[in-house]
Amino acid sequence: MASSLYSFLLALSIVYIFVAPTHSTSRTALNHRHEAKVTGFQIMLEHVDSGKNLTKFQLLERAIERGSRRLQRLEAMLNGPSGVETSVYAGDGEYLMNLSIGTPAQPFSAIMDTGSDLIWTQCQPCTQCFNQSTPIFNPQGSSSFSTLPCSSQLCQALSSPTCSNNFCQYTYGYGDGSETQGSMGTETLTFGSVSIPNITFGCGENNQGFGQGNGAGLVGMGRGPLSLPSQLDVTKFSYCMTPIGSSTPSNLLLGSLANSVTAGSPNTTLIQSSQIPTFYYITLNGLSVGSTRLPIDPSAFALNSNNGTGGIIIDSGTTLTYFVNNAYQSVRQEFISQINLPVVNGSSSGFDLCFQTPSDPSNLQIPTFVMHFDGGDLELPSENYFISPSNGLICLAMGSSSQGMSIFGNIQQQNMLVVYDTGNSVVSFASAQCGAS
């Protein structure tokens, strides 16, 4: 049902936009520079390794390595000392967004990141820039570029803004030594045939620790005022991620197009942390393997409102799903008990738990895996939690986090319609053939 509805919507409208008079809300107050309100459009997403001549094993190995690096960044955000000058953000990711910037429009690609807010790309003049496949953006060559004054509310929305000649300056660190520094400005961003003026973004002139062929910047999709959804004043977006190795692009729908998608049950309540308000925390009550409800106290997944520890976030950029250690060990042991196949070392491919598959594949029985959310039970398809990096091997696409926070990763979300509705504080899920025409 959801798959056919999703395909119908994509066939109906590749790109849709409607403009209406802005209305006065606290969010649109931050968007006072916009003359019209964008209510809906689509963006195509490509996997960062799409089109590369890589084997399935190499694709998984690279994705897990990126995911592990991202996990370290996320954990650094939780453990960063208060009052530091440079804030730490998630960065990195698995899906690229193709867009253009400036007038005339100059194409570039950027990571879609639900774990951070800032939109940024590399800019000239560059003190330190990494290689990118498209020319580095030169704001002096764009008739629609403006610098952002220090008095701007979106400048003040930065956690550690600085000021130089009344120009707003930013520094974003990513926990592993990667960092982008530069000036804040406003510019026209173009998605397909849709051009949106006066988007606030970071013009990165000193960018260290990036440059692995993964785009020329980042588009923050988090919950803060600097993110793309917040600047567009949309409270809904959805994506449908195609599997790793697929040549078919994924789709991101914002605003009214996402409003048109009814994902239905199951769903989960969104929670916002006062310590890290960017993240999309969800409400998970328990896990089941096969018919066994695991003896995991719901507090293992609860966000501590006092100090911001714990909880589980849904994230587009982390490859595997990570549970706090006691929950993960319970999942791990139950799969070992129920699958009853030889356990083999999968560390060379980045997995903690792998099994040797029987010579006759029909003898392989994979237990079901269910996530018990407060708004219903999500039973994942087996290919979303067991994957085969090579012949004769299947591996659990999960791991253990060390800092008390769990992460619902993107392998578990593949071929699934995921709808974020911040207006109603809910995330919904529905099975779908992502990328189907």
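Backbone N, Cα and C define each Cβ position, glycine as well.
As recorded in Swiss-Prot:
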type     : residues      : note
DOMAIN   : 95-430        : domain 'Peptidase A1'
ACT_SITE : Asp113        : active site
VARIANT  : Asp233 to Val : In nepenthesin-1b
VARIANT  : Asn251 to Thr : In nepenthesin-1b
ACT_SITE : Asp315        : active site
VARIANT  : Gly392 to Glu : In nepenthesin-1b
>> To the nearest Å, how far is the Cα of Asp315 (active site) from the Cα of Asp113 (active site)?
In response: 8
> If you count other Cβ atoms within 10 Å of each one's Cβ, which of the recorded positions Asp113, Asp233, Asp315 has the most?
Replying inline: Asp113
> Where does Asn251 (variant position) sit in the DSSP three-state scheme?
Replying inline: strand
>> Looking at the recorded positions listed here (Asp113, Asn251, Gly392), whose Cα lies nearest to that of Asp233 (variant position)?
In response: Asp113
> Measuring Cα to Cα, how many angstrom lie between Asn251 (variant position) and Asp113 (active site)?
Replying inline: 14
> Within 10 angstroms of the C-beta of Asn251 (variant position), what count of other C-beta atoms is obtained when all protein chains are considered?
Replying inline: 23
>> Can you give me the same-chain residues 6 or more apart in sequence from Gly392 (variant position) with a CB-CB distance under 8 Å?
In response: Gln356, Thr357
